[in-house]
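Chemist: Dumping what Swiss-Prot says about this protein:
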BINDING   ASP100, GLU164  Mg(2+) 1 binding site
BINDING   ASN225, SER229, GLU233  Mg(2+) 2 binding site
BINDING   ASP239, ILE241  Mg(2+) 3 binding site
MUTAGEN   ASP100 to Glu  Does not significantly perturb the overall structure of trichodiene synthase but leads to an increased KM, a reduction in kcat, as well as to the production of anomalous sesquiterpene products in addition to trichodiene when incubated with farnesyl diphosphate
MUTAGEN   ASP101 to Glu  Leads to an increased KM for Mg(2+), a reduction in kcat, as well as to the production of anomalous sesquiterpene products in addition to trichodiene when incubated with farnesyl diphosphate
MUTAGEN   ASP104 to Glu  Does not significantly affect the KM and kcat for farnesyl diphosphate
MUTAGEN   CYS146 to Phe  Leads to the loss of activity
MUTAGEN   CYS190 to Phe  Increases the KM for farnesyl diphosphate by about 1.3-fold and reduces the kcat by about 2000-fold
MUTAGEN   ASN225 to Asp  Increases the KM for farnesyl diphosphate by about 6-fold and reduces the kcat by about 28-fold. Leads to complete loss of activity; when associated with S-229
MUTAGEN   SER229 to Thr  Increases the KM for farnesyl diphosphate by about 77-fold and reduces the kcat by about 9-fold. Leads to complete loss of activity; when associated with D-225
MUTAGEN   TYR295 to Phe  Does not affect the catalytic activity
MUTAGEN   ARG304 to Lys  Does not cause large changes in the overall structure but increases the KM for farnesyl diphosphate by about 25-fold, reduces the kcat by about 200-fold, and leads to conversion of farnesyl diphosphate not only to trichodiene but to at least 2 additional C(15)H(24) hydrocarbons
MUTAGEN   TYR305 to Thr  Increases the KM for farnesyl diphosphate by about 80-fold, reduces the kcat by about 120-fold, and leads to the conversion of farneyl diphosphate to an approximately equal mixture of trichodiene and an unidentified sesquiterpene hydrocarbon
MUTAGEN   TYR305 to Phe  Does not cause large changes in the overall structure but increases the KM for farnesyl diphosphate by about 7-fold
Amino acid sequence: MENFPTEYFLNTTVRLLEYIRYRDSNYTREERIENLHYAYNKAAHHFAQPRQQQLLKVDPKRLQASLQTIVGMVVYSWAKVSKECMADLSIHYTYTLVLDDSKDDPYPTMVNYFDDLQAGREQAHPWWALVNEHFPNVLRHFGPFCSLNLIRSTLDFFEGCWIEQYNFGGFPGSHDYPQFLRRMNGLGHCVGASLWPKEQFNERSLFLEITSAIAQMENWMVWVNDLMSFYKEFDDERDQISLVKNYVVSDEISLHEALEKLTQDTLHSSKQMVAVFSDKDPQVMDTIECFMHGYVTWHLCDRRYRLSEIYEKVKEEKTEDAQKFCKFYEQAANVGAVSPSEWAYPPVAQLANVRSKDVKEVQKPFLSSIELVE
């Protein structure tokens, strides 16, 4: 395995943050913790229900980690929506992360998918059964156009996860394959459409702006995620089917060339995002900018992405990119580095245990280094 290209990664990340004029001021610390706990608490109670526990069959520690990661993503990025919308989106996107980590073969339970859908029968695939049950709670926040995007993008995501189970990076020469798979499993349209709740945005009068935002967000959010995930995925055997690695196989290019391709696409998309909406409806631009800044903060602060390791490695270096990266990282940490012990309680496993014993909800938080993922 070749060495991680630290200098290149620093330069790319710094340019990205400069292009989007990164300055996350979405919340005060108190507001951030309040929203995190509200969304987490509702989502944790949802996943602690016996039906969810029985059908998902997810390791409690992994479910806890997935929930904490997703609540952070939603609260940090969807800064302009209501707390109730944050909570419902947190549940939906936690389901997607659970599916993304699943290794179960979907084929047997998808044979009659459309027949069951048309007849109004419960889906045989347990994930779809649970997601469909929760979907009305999500869609109630949005108009019909945005709702259709959420439904369609979620269906695409399921199919993308199905494809990923084959660990197939594409045939050499199949240049369309990497972006085909990334668009399918990236949830870009779901994310782009879920920024516009109907209580805040009239999707009929802002139809062109919302449509354009969904189109731009599809690539921007997945490319930024791919770029900022590159470090954690670089030498992880479980993360070898990524956009960059698929470019290497399908385009028959080097890893450096593949990373450069992703870099240029991400930077161009960032320029577009700012340029296209800077003179449009101010509320639309504000929502997009808050999302971009919060999304970056989440990546820099969430332990899943391990970017603190890059910071520790380069914080004593005197190069311009190293110093700029560290400044951005510290800026993000000042607003976004919040310990889960301050908001992610009680653990899902404890709530599930309480429910199974038919005991009333525990009032005092119980924090365990085993059950709560720091």
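In case you wondered, yes, glycine gets a Cβ from its N, Cα and C as well.
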Chemist: If one looks at the chain holding ASN225 (mutagenesis position), which residues at least 6 apart in sequence have a CB under 8 angstroms from its CB?
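Modeler: The answer is GLY186, HIS299.
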Chemist: Should any of the recorded positions ASP100, CYS146, ILE241, TYR305 have a Cα within 10 Å of the Cα of GLU164 (Mg(2+) 1 binding site), which are they?
Modeler: ASP100, ILE241
Chemist: Please report the distance from the Cα of ARG304 (mutagenesis position) to the Cα of ASP101 (mutagenesis position), rounded to the nearest angstrom.
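Modeler: About 13 Å separate the Cα atoms of these two residues.
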Chemist: Which one of the recorded positions (CYS190, ILE241) has its C-beta surrounded by the most other C-beta atoms within 10 angstroms?
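Modeler: Of the recorded positions CYS190, ILE241, the highest Cβ count within 10 Å belongs to CYS190.
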Chemist: Among all protein chains shown, how many Cβ atoms are found within 10 Å of the Cβ of ARG304 (mutagenesis position), not counting that one?
Modeler: 18
Chemist: How many other Cβ atoms are found within 10 Å of the Cβ atom of CYS146 (mutagenesis position), counting all protein chains shown?
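Modeler: I get 25 for this one.
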Chemist: Among CYS146, CYS190, GLU233, ILE241, TYR295, these being the recorded positions, pick the one whose CA is nearest to that of ASP104 (mutagenesis position).
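Modeler: That would be ILE241, nearest by Cα distance.
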Chemist: Distance between SER229 (mutagenesis position) and ASP101 (mutagenesis position) at the Cα atoms, whole Å?
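Modeler: Computed Cα spacing between SER229 (mutagenesis position) and ASP101 (mutagenesis position) is 15 Å.
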Chemist: For CYS146 (mutagenesis position) and ASP100 (mutagenesis position), what Cα-Cα distance in Å is obtained after rounding to a whole number?
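Modeler: It is 23 Å, counting Cα to Cα.
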Chemist: Just to verify: the residue among TYR295, TYR305 with the fewest other Cβ atoms within 10 Å, which of the mutagenesis positions is it?
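Modeler: Looking at the mutagenesis positions TYR295, TYR305, the Cβ with the fewest others within 10 Å is that of TYR305.
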